[in-house]
Structures are given as structure tokens and as C-alpha cells.
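One mutagenesis experiment named in Swiss-Prot is V299 to R, and its note says Increased ability to multiply in tomato plants but reduced infectivity in original host plants (e.g. pepper and tobacco); when associated with Y-976 and N-1098. Per Swiss-Prot, domain '(+)RNA virus helicase ATP-binding' is recorded for 803-964, and the stated evidence type is sequence analysis. Marked as ATP binding site by Swiss-Prot on the basis of similarity to another entry: G838, C839, G840, K841, T842, K843, R870, L968, R969, R1077, D1098, L1099, E1100, C1101. Swiss-Prot lists 965-1117 with the feature domain '(+)RNA virus helicase C-terminal', giving sequence analysis as the kind of evidence. For the published mutagenesis F976 to Y, Swiss-Prot gives the following note: Increased ability to multiply in tomato plants but reduced infectivity in original host plants (e.g. pepper and tobacco); when associated with R-299 and N-1098. Residues or ranges marked as domain 'RdRp catalytic' in Swiss-Prot (evidence: sequence analysis): 1380-1493.
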Amino acid sequence: MAYTQQATNAALASTLRGNNPLVNDLANRRLYESAVEQCNAHDRRPKVNFLRSISEEQTLIATKAYPEFQITFYNTQNAVHSLAGGLRSLELEYLMMQIPYGSTTYDIGGNFAAHMFKGRDYVHCCMPNMDLRDVMRHNAQKDSIELYLSKLAQKKKVIPPYQKPCFDKYTDDPQSVVCSKPFQHCEGVSHCTDKVYAVALHSLYDIPADEFGAALLRRNVHVCYAAFHFSENLLLEDSYVSLDDIGAFFSREGDMLNFSFVAESTLNYTHSYSNVLKYVCKTYFPASSREVYMKEFLVTRVNTWFCKFSRLDTFVLYRGVYHRGVDKEQFYSAMEDAWHYKKTLAMMNSERILLEDSSSVNYWFPKMKDMVIVPLFDVSLQNEGKRLARKEVMVSKDFVYTVLNHIRTYQSKALTYANVLSFVESIRSRVIINGVTARSEWDVDKALLQSLSMTFFLQTKLAMLKDDLVVQKFQVHSKSLTEYVWDEITAAFHNCFPTIKERLINKKLITVSEKALEIKVPDLYVTFHDRLVKEYKSSVEMPVLDVKKSLEEAEVMYNALSEISILKDSDKFDVDVFSRMCNTLGVDPLVAAKVMVAVVSNESGLTLTFERPTEANVALALQPTITSKEEGSLKIVSSDVGESSIKEVVRKSEISMLGLTGNTVSDEFQRSTEIESLQQFHMVSTETIIRKQMHAMVYTGPLKVQQCKNYLDSLVASLSAAVSNLKKIIKDTAAIDLETKEKFGVYDVCLKKWLVKPLSKGHAWGVVMDSDYKCFVALLTYDGENIVCGETWRRVAVSSESLVYSDMGKIRAIRSVLKDGEPHISSAKVTLVDGVPGCGKTKEILSRVNFDEDLVLVPGKQAAEMIRRRANSSGLIVATKENVRTVDSFLMNYGRGPCQYKRLFLDEGLMLHPGCVNFLVGMSLCSEAFVYGDTQQIPYINRVATFPYPKHLSQLEVDAVETRRTTLRCPADITFFLNQKYEGQVMCTSSVTRSVSHEVIQGAAVMNPVSKPLKGKVITFTQSDKSLLLSRGYEDVHTVHEVQGETFEDVSLVRLTPTPVGIISKQSPHLLVSLSRHTRSIKYYTVVLDAVVSVLRDLECVSSYLLDMYKVDVSTQYQLQIESVYKGVNLFVAAPKTGDVSDMQYYYDKCLPGNSTILNEYDAVTMQIRENSLNVKDCVLDMSKSVPLPRESETTLKPVIRTAAEKPRKPGLLENLVAMIKRNFNSPELVGVVDIEDTASLVVDKFFDAYLIKEKKKPKNIPLLSRASLERWIEKQEKSTIGQLADFDFIDLPAVDQYRHMIKQQPKQRLDLSIQTEYPALQTIVYHSKKINALFGPVFSELTRQLLETIDSSRFMFYTRKTPTQIEEFFSDLDSNVPMDILELDISKYDKSQNEFHCAVEYEIWKRLGLDDFLAEVWKHGHRKTTLKDYTAGIKTCLWYQRKSGDVTTFIGNTIIIAACLSSMLPMERLIKGAFCGDDSILYFPKGTDFPDIQQGANLLWNFEAKLFRKRYGYFCGRYIIHHDRGCIVYYDPLKLISKLGAKHIKNREHLEEFRTSLCDVAGSLNNCAYYTHLDDAVGEVIKTAPPGSFVYRALVKYLCDKRLFQTLFLE
């Protein structure tokens, strides 16, 4: 606030220095209004009068601790403990602020007079007279009321209206205002509000913690807010703890805890230490068998801890428990016992949070972080029988280890108490470093140094002695070992030896038994967390777990181990897991063991679905069928249930619905239109579909039948997993993590809004939770975009799996063709076409298929579209959606079209489940099927976790095998590798002989797209490597599995994981796929030497003669190339003002290494005196201007920060000519053949359709040139400009095709390293006469205003006169949960690339907005062929078109052109947000949007050298756009800001202050540090070498906010 006020005042002060009285009056009014607003804001805070006299430091303490109040310090009362007494009233007001006004409130031990003065008639105070001090306090409060009334009577005033109800209540019924009973026995008030509250200000100490919850419940208290004094040091063994801020102290004697003030002896309060400790450590306070109060700490202010106790109903805990008994009473009893156990366990776990979590302790006890408790060993010189008191001290852990590590290096002779004390005292005192006195890092009380030194010395001596004894291995000498030990101790302690010996033996640090010696090194310290747990355990007994029953049950399992021991890897068998599964499922362990042995030995005659006999699998296979009789849901029953009609299903609530069993003999799977339709899934209980184990664990029949059964079960498992996930999400939306959030959606029917917004719309089905909290599967219908919900629905959950009826439709289709519950196996001939990579399998399918009678099926949608496109390329439509389909489409829509085909062609069939292939062959009713695939590439992968997919079921049974062993893609060296994988001779047609190479990199840190660009397609083995490369800035990265079947010219294969990866081996199909994707070259980047490197090295060593043997001559082949296309309110946390100039310099050097070392002060001089060769087009040079006139150089301030900034240059012939060549000459010529007029009209049509709101289009009859528009233009001009128009008659115009040329003397800083190798050219200004601007300025200003009014401002922003706050508001409604592609179009040579086409587009836009035809022709004439004259440098030249940098339409024209360019190439109808400013643009599209080739379109149509970048964070006009879950924040580029701080053109201190003010205006958002981590990520995306920069952001804020500190950044 202070910073904003200071910046406002400075801006107003600079404005007031002007001579315009109107501006001065407006500035004065604005200053007055700002001051009034600030005062009103302060006045709205609650007011508290602080009457007691306190010091200035104490005033600051109170103000900082309670910023919620407007505190007025009168200093009219002198009293003891003034600060503590005054803070008590602030604490009471703070507690009352937490309570809704007017709610019935109990003030436990409170001050009823204070509430009466505030007029709180809803507060009841419990003020028991526990001792005489309470009686005195009660009488004092009565006296204060009488004193107040007497003052009112003396002044002849009446009681104010807001106090009168409370005084009336006290007069009529004093017991309703205050009672003298403890809170536990208070009878309360008769009339209460809906919710009752309580406050306890320093009164919890006297209420037993065990009775507190019950007392609150008796008064029906909803929430209780409390405050009490406490100190972490109370957990030490010290008897005295000081509270310095309020001048008080605690003293402890056993369980008696006394509280007193330092300068006051009469106020002494005594409490129970154990009771106070319970309030600190306990989390829950039971009130009844049902209710409990949960404690939560709020804040700590001036030695006072604030917390609240919330009332909770434990009956809302989940009560469900599984029970198999038939006795209802026993069932209900077991349920109650289980629930009470769960309730108690939940509360105990809540209480243990503080005791078990060290981070929680550090949060609530911040002073104790990194502090340890060290014992002190007292040296006694008195008689033996004297008992010594134990003492402990809390010191820094770092200090302890610094001392111990140092003195442990001492030799035996040097290890004395004196040396230890000397070292400890030296590191505690001040030291001198390089002539500068530095304060010690550790603030340890000097009174403790001697005792601490003794502890460190004794600890080290014992530890070294123990090490010596271990080394010597107890060798026998003339003296016994015990004598050696005592000799060493005597030498160390000299005359103190007898007492030290007694101390060591009494403390049991050394145990002596005759000549046996035992040395025990004591614990060095105890952490604060351990002491907290110890103190709490001493008063609260922790529960102990009884494990006897589990041990007895585990013992029974050993009888079954003798049967299992004969199996391989039987030592890895987990007995405990096996025991739990057998007990849960009711399986005899001995029987299970025998079945395992029989199955593994192939003696059982059964095929089990699991791959190996694990503990769970065996128990599941032997589980008996369980029929559930619970009402209210549809249940799955055992296989002996016969066929049921719909009526029977409804009556019995039973259906045999999912899965297949080998012993099914009923007709339950017969085809039935009524049962087999998708409607059977509607409103079916989720428990029916969610299967926690296989419905059939044993498959029988031929292999194809078993494969079909396993495939159907896999579909059921997939549907079960989807429903299970939705059921979990619908009950707990907070459980969705960020990675999976975009896959799910949860709709609240009551609120009519999405709690979790899904990425897509129009889901086919979902999971519904009704008013009874039961979940069902529902087929969704829509009314427009809204879901049609039932009356009892509460929530609807959807996911990416529920977009279509995928698994449901497949299950329906497959079950419709079952015969007697068994799959039908077709008699068609199945031929496997096994082809090597790149053999042309798709081309062969197109050549063999007859689309009139055959069917082509492919796994993916894109592959199907590709085949249809290639088949119809001749113009004749032969391939349709009926004969070329995806596998999913064929299964889900089975029966709705042709069902019989002659031949079936299945592309990439080996990537499908073999059971799916068998079903496809049978359902197509074909006579012959061709399955195309690659037996050596990646096969079908089971995507459902925990679903069993035995290995023997993965083999596809076929009748014939055809091989294709000629690759059209792979080079010769890869063909040599393929011959090692395939049977038969593999040949190639490629002319490339060698294509492989590899490079071992030092680590993942070296991967950077700038320093190490990767050629071609980037492929990784794992998703983690893919994510890492994408985060480093690489684009278009995919895994090996994702690119199977695709072809690329060049491939970069990357491995950044040093740990072993299972899929990287010589036998892995992933290796084969990765090495066979390229046609020209592949390079492998790896951090370790692995199997891939071994293969590549072997291929590099193969002779060229041998590789030529694998080549064959063929005609020109055209291989399909598949290439990827480029596709609220902010939280405010004030930034700490820390850091130094060195921080900013370090950050600049890390981001732009080397720029600060460039000495460019005399580059302009060097340019003048050396010979230069320039490529100049036709121009006229006045060589008399080649030597610039001598001018006195202005003195400037010298910046402290070293950057690449240059001093202002002097205009001259050479300097201006270089700038003209750079900015105006040598314009690019990339455009193709363009029909300018027609194309411009089409582009403008797209521009108006994309950006303008049709309802707001401007009518044609609005005058553009009027007195009002001219006055608006004049108001924006400077006085010097108006003076040039004094003699202008507005009758005739100067030549509109003539422009003046000049340069900007200050070079523009670029945030790259080009300054190290280039001489940057200056920016030019090409401008018209002011007389021309006086005519066209108002016209285009009015056109611009009307254009911006018609723009759809909710989606588009044309950045004209916008503030950073307006930018934040524009982007604030971006949904951070919706994946987006952020695009930036970077155009080089933007101004001089604009030609006749750009002018035509711009003129067409102005004409449609209403520009007069005559003015349009004049303006067009002035921008076709133009003359530039530079009178200062003596240069004259002619230019065609181009954008003039000083024209009246320069900014808006550039903005319009970039917007029109993007609207002509990109699908703007899908755009979420877009912003344009000059040649800058930022676009937000939905993730995955397809984009055309931007570079080609920009070149051929717009003559632009353009590149389209996809970013994670937007960068617009030198600002980072950070969108987050609360909105958006715009940060000014910190590197650009630091670069400006190295400016060398600052003239004087006044100029410097103006410079600081301008920087404050643009960089104000840096004062909010809440999103610094996001800013680090955004900067790291643009500048790869940038370190985390929160330290430099704080330093920038520090210097910009302080006027005097900012002056130190520049020297005279």
C-alpha cells in the first residue's frame, strides 16, 4: 500500500509541474480522492482504544500483531504489565470477530463489563470465584460499570442506544449476563440461536481437558475459540521460562505450573502442567459416545496461542463392514463394534498427527526448528553423598556438530577441557574476517559455555576411548584394562578425578564389575519433537497393538509349506498374504497347496487364468460362489441359475450378466434382444459391474475358445475398472490429482454446475449417485448441452472412457453371437501375413481388396481414414465407412449394417487380443481372413492392471503363414540387423548403406535444444524421458510404442534414464521398432552403455561389401510419410524486499553469459574510422554530411550493473545509412503468385468473421472527420506539434508520398548473445509532416475507436493503451484445468516485409469500416511509391510499400495485419483467447487442435519469415502471462528489467527518478511473490540457462520501491 501511494504521489507531482491548469486541477482532484479512499479504508477497520502507556517498541508490537484493528494509543494510564493488559482487550476482540454477530456466545471466565460496553447482549459470561483474586476481579468489573454510569450522569448524558439492551438485560436478569459457576456446571441461557459459540480467553488452564468436550456439548456449543499463553521451553527440564514480549514468565515445580509478571509479585496464577500439555498436544476432545470436538491451531501472536474447537459428529464416518454370518443380531453387533473401533482409530490417528509428524511440530513451534536439547554435566567438588540436580539446555544442532567435529580431530594430548572451552568460546565470540568484524552465527548464552564445553569434552573423550579399545582389541598389558581407563580419566581431570569417577559410575556411563569394563557413550542430544512425545506419553497412555492372534494363525500355515516347498521359487512365497486370502475366501490352506502343486506339474487337467500360482491367485481359484442377498441392487449369481426374463430379474434382483465360465451349461448367454440391448446397463448398481476378481478362473475348451473367453473377460474388467474409478471420484472429488483431472468430470445436480469440469462433452454414460448415496450406471440423455437428470440424482460422474459405449457395446455385440454360452469358432481360413518393418503391408491390402465384397479392419481411426483416402485418390469412391472400419466401430455397431463379407483384411492384427481376432473372423462370416502384422514388433499389451493374461493365450492360431521379407524403408545396415530377428532372408530397396550412429552424453542436464539440437523425429523408450525432453524445450517427442507403424527420414533416439530399463534389451521388440523407423539416419543419445549401443557398434563394424548383398533393385517406390503437425482473483503475497545488486548481476550473467563483459563504448568510433563494405540499393548520398559536426558529449550517470546496454549514438551519414539498410533495404521476397484483390477480400472476410461481433458492426452513416474527433486527436498531441499547425490553412496538403527519415539514438537491447558478435543497427523513424497527420490522424483515430468497439473483447484483445491490470483481467478467465496449446508467431523483418498485398488488406478493412473513398485513394497514393529524405545524414532513397515506422497507422496497422494473417491460416473459431500488439501475438487453442503449415502459408501468401512456437506459458509484449487456478497474473520480464537498469543514457538524478517511476508502472506485479515459482518455469522456457530467480525478483522490488536505494544503482 505504501509503495502504491508513493508511486502515485510521484506521478502526480511530476504532472503538477506542467503549465496546463486543467491537467493540474484533475491531478489535484485525483490526489484528494485517493487520500479520501485510503482514509475511508482505514476507518472501516474495527476501532480499539489502547489507554495504557507503553513504549514505542511495544506500540509497534501491538500494531503488527493485530493489523485487523485500528488501534488508537492514548498513553493515559500507567500500570504494571501495561502491554499484556492492553493486549488482552485486543485478544478478546479478535476472538469475537470469529463469531457471527448476534449468535449466542459463552465467554468462559470472561469480562462481562467489556461486553456490556460493546453492547453485546448475546454474550453470557461464566466467572467462577475460584479464589480471592477472582472475587476482586469481579468487583473491579462492577466498579468500572458504576464509574461509567456516573460519568454519563455527570455529563447529563444517557446510555447510548447500542448499549441500552445489554444494560436492560443486566438490570432485569443479571444471571443471563454473568454467572458465578464454572463453565462445566453453568446452567446457560434460556433463549439460544441456531448455533451457539464460546470463547475462552486465558481460562482453559483451570478446566480439566478430559471434561472440556462434555462441557461444550452440554451447552450445545458449535465452535469454541480459545487463547492461552504457552512457550516451547516448558518442555525442557528448566524450572523457569521467560515470555519477554509481555514481560511475564512461567515457573514449574513438578506438575505445578506458575504464571507471573516480572515486575508484579501479587499476580500469580497456578495451573496443572499436565492439563496444559493436553490442550497443546491433544487433537480431539470426546464429548459423548457420538460427538467429539476437534482442535485446530489458528495463529500465534505475542506469546499467545489461538485455536478453535469444532464439534464433529462421528456417526458420519463410514460404517460399512463385510460380514458373512447369518445371525442378524451377531451381524449388527459386529458392525457396531467395527464402527466404534474405526471411529476411535480415526480420532487417535488425528491426535498422532502432531506427535508423529516432525514438520507439524516445526510449524507450530518455529523457534524449535534445528534446535536440540543437550544435557549439562555438573562438576561437583563436594562429598560423595550429595545429590546433584539434572539440567538441560537447548542449542543449535549445527553448533553442536561444529564443535564435536572439530575437537574430534585433536590429538590425545591436545584434547583437554581448556582447549575445548577455548574453541567453543572463540566460535561464539565475534571474529575478524578480512579486516571486517563479523558476528558469530550462533547466539548461545555465554553463561552456558563452560558447562557445554564439559559436555562436549566428556562425550568426545568417551567416544575416542571406545574407539581405542576397539582398535587395541583388548590386548593384555602389565595393567588391567580398567586401570588404563581410570589413568586416562585421571590425566584429563587431574584433581577432580574422584568426583568425576563417582559421576560416571552413578550415571552408568562406565560400569565396573571386578576387572570387566563396559563403556556406553550417552546420547548426544534429544530433539524437541522427541521431548514433546515423551512429555505427552508421560500423561497420556498410548495404545498397544495385540498381535498374538495373528501369530497363532500364521503358525497354522506352516503345515501347507511342506506341499509348496517342492515348487520353484517357493522361498519367495508369502505365507501371510496366502493366509489372509484363504481366511477371507474360505479356502483350506492345505487343499490350496495341493492344487498349486498339481497345476504347476500339469497334473490337474485344468487351465487357470493366472500366469503363476501366487498366494492370491490360488485362493481366488478355489473360492466358492457367494450369493449376496442385500436389497436395493442388482446382483451377480452363480452359474447354476437358468434363463430369466426381465420380470424375473426385477422380482429377484438377480442376473447372470458378466463373464464366462467353463462349466456353464444353461442358456443364460443365448441371444435375446430384450436382455442384450444397451438398456440393460441403465440404472444398474455399480456393485453389479465392479468385479474384484475373475468371475471364471478356469477356462476349458480349445485354445481359440479360451482366448475368446479371456477377451470377453478383459472387456468386463475394463468396464469394471472404469465404473470403479467413477464411483471413487463421485464420492471424493478432492482425490483427483492434476495428471488425471482432465480425464474426469463430476456434475452436481443440485448446484447445476460441474464440480470437476471434463475436457470433452456429450458423454454416452456415467455413474450416478442418488439421494441415498447409492451409485448406479446410467445411460445419459441431453437437453441441448445439459444432462437430463432424474429426480433422485445428486451427482453424475463421467470420464474419457464413458464418451462412447465402447466396452458396453463390445460386450453386447460379442454376447449376442454366443451359442449356448460358448463362443462360436469360424471355419474360415486364417492367413497370417508376417511382414518386416516397411514392407508395404497397407499397399498390399489396397491392391488385393475388392471393396464390393470384402471388409478391411484397422485398429485406429487415423489408419482407417488414411486407407480410405488412398483408395479414393483416383476420384472414384470405392472405400466407405461400411467396408473400411475400425475394430471398435465394427464391434460396437454390429448388426446395423452388412454382416457377411467374402474376405476379411485385418491390418496390424497382432496388436489386438487373439480372442478379438477370433471374434472378428467369426462375426464377419467371411470365408477367408488375412491378418497383417509383424511377429517381432510390439504385440498386444494388456492395459487393465491385475487382469490375468496367460502367456499361452497370446499365440494366434492360423491356418497359413505368408512372409514379406523385402523392406522398402530400412537402410542396408538395419536390414542386416533384421536378418538376425526374422526367419528367411530380409532384403531392402534403400540406397542408403549406413545410417546408424551413437553418442554417450554426460547426463540429462546437457540436453538442451539450443546447445544440442536433435535431428529429425525425437523418440524415447519411456514416458519419463519423453516428459523430460518436452520440459527442456524439445518439440514433437514420442515414445517407441506411439510411433510403431510410422516412417521418418531422420530419427534421434534418446535415453536419459541411467537405471536399468526392462524394454531395452536385445530381445525386446521395442528395440526392433526403434531402429526401424527411419529411411536415412538414426542417432542414439544415451547416458549409459546398453544393448542399443552394443547393437549399433556391431552394425558400424559390418563391411560395406556385406551390406550391399542385402540390396535389391526395384522401381521408384512412394512410401506414405506420416508427419506430426504443429498442433478470479490473484492470491497476493507481498514480496520480501531482500537482495543486493550482486544478485541482479549474477542472474543477468547466468541468463546471458558474456554480455556483461562486452566493451562497446567505442564501437561507434570504430565504425567511423574503419573501412566498411555495405550492400546499398539505389539512393542519393550527400558526402558533405559524412563527417558529423562536433558536439559536446553529455555527461551521463554510470550504472553499477553491467549489461550489454550502449551509450546513445550520434546521428550521421554512416550511422543512419546502416540503420536504413537494416530496417528498410533488402526486404525479403518469399511471396508466391497471389491474386491480390480477390485474396485480400477473402482475408478481410475471415478477419471480420473471426474478430468482430456482428450485432455491433458500425453503420455507414457515422461521420469520421468531425470537430469532436479533431478535438480528441489534438488533446493527445504535444504543444510543439500544435505549434507546427499554426500556419496551416487545411486547404492544400504537402506531398503525401514524401517522408522524413531519422534514427532513434538509443540502441535497443536484445535479450540474446548477438551483441557479442554484431554491431546492432539503430531503429529508424519514417514519418509524415504534421500537416498530413492533422488530417489523417483524427480519421484513423476514429476508425480505430470504432473498430475496437466492435471487436469481441471477451476472446480478443488488441493491445492499445492497455494497462497490465487490464491484461490480467482479459486472461483471468482462462481455465487452468483445460489443456491448451499456447502459440506465438515470431516474424522476422516484419515492417519491411509488407508489400502490396498487405496494403490491399489494410485498405479493404478501413473501407469496410467507413473510410471515405477520396481519402482512401490519397492515403493509398502516399503508401505505394514513397520517397525518404534524411536531412541530418544527407540520404535520399525511394521505397515501394513497406510499413512506415512513424506513420499514424503504424501501430494499429501492424496489429491489424498480424491479426488478419493469423485468421487466414488458423482455425480462429476454436480459439479460446487471443491478443495482438504490433508484430506480437499470443493465441490459446484447445489442446490437440490441428494446424496447417504456418511457415509455408506465411511465406507464400504474406511474404513473412515466420515461425510458430508452442509454449507452456505465454510471452506477450515483454511480459509473461501466468495463468493459474485463480485467474491470471502478468509479470514484466525480469531479465528485460535488469537490462534496463544497465542503461547508459540517464542524464541526471531527476531523469533517474523519472526512469524509476516508469519502471514501477510496468513492473508493479513483481511485488506479488505468490506465483514466483510459475514465473521461474516461464522464464526457464524462454531462457534455458536461467536459474530459479525468486531472489532477484525480491531484489528488484526492493530497489524499485525505495527511491534513495534506487539512486545507488547509478554513480556520478
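If you go along the chain as it appears here, the first residue is 1 and each next one adds 1.
The backbone N, Cα and C atoms fix where each Cβ goes, glycine too.
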At its widest, how many Å does the recorded ATP site span between Cα atoms of G838, C839, G840, K841, T842, K843, R870, L968, R969, R1077, D1098, L1099, E1100, C1101?
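Output for ATP binders G838, C839, G840, K841, T842, K843, R870, L968, R969, R1077, D1098, L1099, E1100, C1101: max Cα distance 40 Å.
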Around T842 (ATP binding site), how many other CB atoms lie within 10 A of its CB?
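There are 19 such Cβ atoms around T842 (ATP binding site).
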For the binding-site residues listed here (G838, G840), which one has the lowest count of neighbouring CB atoms within 10 Å of its own CB?
G840
Sorry to bug you, but what's the C-alpha spacing from F976 (mutagenesis position) to R870 (ATP binding site), rounded to the closest Å?
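Counting only the Cα atoms, the answer is 31 Å.
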Going by DSSP, is G840 (ATP binding site) part of a helix, a strand, or coil?
coil
Cα distance, F976 (mutagenesis position) to G840 (ATP binding site), nearest Å?
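Here the two Cα atoms are 19 Å apart.
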In whole Å, note down how far the CA of F976 (mutagenesis position) lies from the CA of G838 (ATP binding site).
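If we compare the Cα positions of G838 (ATP binding site) and F976 (mutagenesis position), the gap is 14 Å.
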What is the Cβ neighbour count of R969 (ATP binding site) at a 10 Å cut-off, with all protein chains included?
22
Determine the Cβ neighbour count for D1098 (ATP binding site): the number of other Cβ atoms within 10 Å of its Cβ.
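Around the Cβ of D1098 (ATP binding site), 14 other Cβ atoms lie within 10 Å.
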Measuring Cα to Cα, how far is E1100 (ATP binding site) from F976 (mutagenesis position) in Å?
11
What Cα-Cα separation, expressed in whole Å, is found between F976 (mutagenesis position) and D1098 (ATP binding site)?
10
With DSSP as the yardstick, break the domain 'RdRp catalytic' (1380-1493) down into helix, strand and coil residue counts.
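Counting residues by DSSP class gives 42 helix, 33 strand, 39 coil.
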If you average pLDDT over the domain '(+)RNA virus helicase C-terminal' (965-1117), what do you get?
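In the predicted model, the domain '(+)RNA virus helicase C-terminal' (965-1117) has a mean pLDDT of 86.
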By a 10 A CB contact count over all chains shown, which of the recorded positions listed here is most packed: V299, R870, F976, E1100?
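When each Cβ's neighbours within 10 Å are tallied, F976 tops the list.
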